[in-house]
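To keep things clear, I will list the structure first and then write my remarks on it.
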Amino acid sequence: MGSVSKANVPKIDVSPLFGDDQAAKMRVAQQIDAASRDTGFFYAVNHGINVQRLSQKTKEFHMSITPEEKWDLAIRAYNKEHQDQVRAGYYLSIPGKKAVESFCYLNPNFTPDHPRIQAKTPTHEVNVWPDETKHPGFQDFAEQYYWDVFGLSSALLKGYALALGKEENFFARHFKPDDTLASVVLIRYPYLDPYPEAAIKTAADGTKLSFEWHEDVSLITVLYQSNVQNLQVETAAGYQDIEADDTGYLINCGSYMAHLTNNYYKAPIHRVKWVNAERQSLPFFVNLGYDSVIDPFDPREPNGKSDREPLSYGDYLQNGLVSLINKNGQT
């Protein structure tokens, strides 16, 4: 295989999106628009989040949680006793077969008395947490991080709205603390010696992968990752490497944005290369509320009309998550 070229992934200073300078916001929006119509990825810098602390706290959690604790937190795909845990909980590694492991948590406002929890509405779950005495401060940190990255995501959605010629709250009004289905996933890719062959996939072009090509199931995805190059995006010139940057957030659109904009902002197809290195991948999947519906539009059309049908976010999310598991396997 020849060398793989580097994808165009600009660094965009998103700090104006938190302020009131409309001209500065529009300049950011123009950069978001250009990136979204190119490779579909950009790095958000000057985002205001302490990512070094995020990385350190996540590392402490990953390195201290025991196999017994993981089992006690495992989602139902791994632990059949946990029938209410479809999304939230621990996703186990499988010795000799699957190396990656992760911990997923949802909206901290989904408490047992939340109306959606009471109604057993799909995709809504109460989070499960490890023992506070064994992981002091972890739950508090994780919940605070959810709201920190929620705030960043709200600002980014204003940038996307302006980029698409909409008023800045066009998306954000559907992204609310009381009902967002957004999730944080704390993914650990371990260094293993030997590394199990069964955990390595091979693409049609011969590239060894940890996770095969896919589009994200989200409106947008806000990703922090270690400074280890691993992601590739499909472009007209073939797959290209996305450079790692552990100071910024890697941003891309999910397939709900592609649906809404009639693929004006596509959901970039990307994949995870196999790299035998201890590293983190910590995505925040920006999801709207279960009943949220935004009418599709086409920015390229003079009247803005799209032939696509409106799709409730709850239906989109349920079907999208199942389809991704069916295609690429249980994460």
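Glycine is no exception: its Cβ is also placed from the backbone N, Cα and C atoms.
Original residues fill every noted site, and no substitution is shown.
Counting only residues at least six positions away in the same chain, the Cβ atoms of Ile75, Cys104, Leu106, Thr123, Glu125, Ser183, Leu321 sit under 8 Å from the Cβ of Arg87 (isopenicillin N binding site). If you look up Swiss-Prot, you'll see Arg87, Tyr91, Ser183, Tyr189, Ser281 marked as isopenicillin N binding site.
A 10 Å cutoff on Cβ-Cβ distances gives Lys98 (mutagenesis position) a total of 17 other Cβ atoms nearby, all chains included. DSSP assigns Lys98 (mutagenesis position) to a strand. Here the residue is the original one, while Swiss-Prot reports the published mutagenesis Lys98 to Glu with the comment Strongly reduced the catalytic activity.
Swiss-Prot lists 176-288 with the feature domain 'Fe2OG dioxygenase', giving sequence analysis as the kind of evidence.
All protein chains included, Asp216 (Fe(2+) binding site) registers 24 other Cβ atoms within 10 Å of its own Cβ. The Fe(2+) binding site feature in Swiss-Prot is assigned to His214, Asp216, His270; the stated evidence is a large-scale study or a structure entry.
DSSP classifies Leu223 (mutagenesis position) as strand under the three-state reduction. The 10 Å shell around the Cβ of Leu223 (mutagenesis position) contains 21 further Cβ atoms across the protein chains shown. According to Swiss-Prot, the mutagenesis experiment Leu223 to Ile or Val carries the annotation: Strongly reduced the catalytic activity.
Following the DSSP three-state reduction, the secondary structure of Leu231 (mutagenesis position) is strand. Here the Cβ of Leu231 (mutagenesis position) has 24 other Cβ atoms within 10 Å, regardless of which shown protein chain they belong to. Among the mutagenesis experiments that Swiss-Prot reports, Leu231 to Ile or Val is described with the note: Strongly reduced the catalytic activity.
Here Swiss-Prot notes a mutagenesis experiment, Leu231 to Thr, with the remark: Abolishes the catalytic activity.
Long-range Cβ neighbours of Arg279 (2-oxoglutarate binding site) (same chain, at least 6 residues apart, Cβ-Cβ under 8 Å): Arg188, Tyr189, Gln225, Ser226, Val228, Asn230. Per Swiss-Prot, the feature 2-oxoglutarate binding site maps to Arg279; the stated evidence is sequence analysis.
Counting every protein chain shown, 22 other Cβ atoms lie within 10 Å of the Cβ of Pro283 (mutagenesis position). For the mutagenesis experiment Pro283 to Leu, the note given by Swiss-Prot reads: Abolishes the catalytic activity.
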Site extent for isopenicillin N (largest Cα pair distance over Arg87, Tyr91, Ser183, Tyr189, Ser281, Å): 19
Length of the line joining the Cα atoms of Leu231 (mutagenesis position) and His270 (Fe(2+) binding site), in Å: 7
Integer Cα-Cα distance in angstrom, His214 (Fe(2+) binding site) to Tyr91 (isopenicillin N binding site): 19
Mean predicted confidence [pLDDT] for the domain 'Fe2OG dioxygenase' (176-288): 99
